[in-house]
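Read the structure below first, then the notes.
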Amino acid sequence: MDSPEKLEKNNLVGTNKSRLGVCGWILFFLSFLLMLVTFPISVWMCLKIIKEYERAVVFRLGRIQADKAKGPGLILVLPCIDVFVKVDLRTVTCNIPPQEILTRDSVTTQVDGVVYYRIYSAVSAVANVNDVHQATFLLAQTTLRNVLGTQTLSQILSGREEIAHSIQTLLDDATELWGIRVARVEIKDVRIPVQLQRSMAAEAEATREARAKVLAAEGEMNASKSLKSASMVLAESPVALQLRYLQTLTTVATEKNSTIVFPLPMNILEGIGGISYGNNKKVTAKA
């Protein structure tokens with residue numbers, strides 16, 4: 001932001017405090033006399049209506065009258081010596097066309113945006129710049145390119161609000177001398193090459209697949225831990241094994257299947273288990 005001394009030096013408003021002088025007063029009285037002589041016709045030429053959202057900057061013999069804008073309402077403009085300029089104080093929408101930008105990581109992209117601003121000082125907007133709207137438009141383009149050129153592509157895609165706020169601050173500071181207040185800056189669209197879009201899509205797909213595989217592996221590991229815990233509980237409690245057997249029979253009986261399953265009774269299973277256990281002991285003894 002410029003220092004107060006620099007702003008005062010570049011500010012053309014109020015730098016000339018000299019009065020009209022003798023010739024100026026003579027012309028003033030002649031103009032006033034002309035208005036009185038042509039009175040009722042001069043009313044239509046000298047009285048101007050300024051709307052609520054407008055202000056009028058009146059130049060009398062080339063100097064801004066009273067160093068401030070007039071309006072709203074009726075204002076008096078003297079013939080031949082007064083010239084006035086209307087200034088609209090409503091918010092202006094400035095669309096920034098797509099700008100070719102080379103990011104910090106050497107990626108070419110096109111970015112467009114929109115700037116909302118309004119004139120808060122009509123005198124500064126008229127006296128300090130030739131065309132305030134054109135100047136603001138060109139400054140918004142260059143500021144957008146300069147700010148985005150210092151960012152990487154990922155920063156532009158993920159940090160639009162921060163970048164827009166930075167652009168707004170720079171524009172607001174630069175246009176203060178012109179009587180402009182920047183209300184908001186928005187980045188509308190970021191266009192990247194098609195080849196880069198495909199690369200980013202492939203990278204995102206690979207990341208999703210890797211994440212899905214990790215989740216599946218974690219699920220299998222948790223399931224195996226649960227099965228191990230359940231098998232240990234059933235091994236320690238024969239009653240629990242019998243209850244599980246009965247639950248399985250109930251489930252099979254309630255399902256409408258074309259295949260009929262005849263489960264073996266528990267005593268037969270226990271007998272088979274006992275025979276197998278005895279054979280294992282004999283083999284161990286012979287060994």
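Every residue, even glycine, has its Cβ placed from backbone N, Cα and C.
What Swiss-Prot records for this protein:
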MUTAGEN   PRO40 to Ser  Mis-localization predominantly to the cytoplasmic compartment
MUTAGEN   ARG90 to Ser  Abolishes STOML3 modulation of mechanosensitive currents
MUTAGEN   VAL190 to Pro  Reduced oligomerization. Does not sensitize mechanically gated currents
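In sequence order, TYR53, ARG118 are the residues of the chain that are 6 or more apart from ARG90 (mutagenesis position) and have a CB within less than 8 Å of its CB. According to DSSP, PRO40 (mutagenesis position) is assigned to a helical segment. According to DSSP, ARG90 (mutagenesis position) is assigned to coil rather than to any helix or strand. When the alpha carbons of VAL190 (mutagenesis position) and PRO40 (mutagenesis position) are compared, the span between them is 61 angstrom. On its own chain, PRO40 (mutagenesis position) has no residue at least 6 apart in sequence with a Cβ closer than 8 Å to its own Cβ. Counting every protein chain shown, the number of other Cβ atoms lying within 10 Å of the Cβ of VAL190 (mutagenesis position) is 17.
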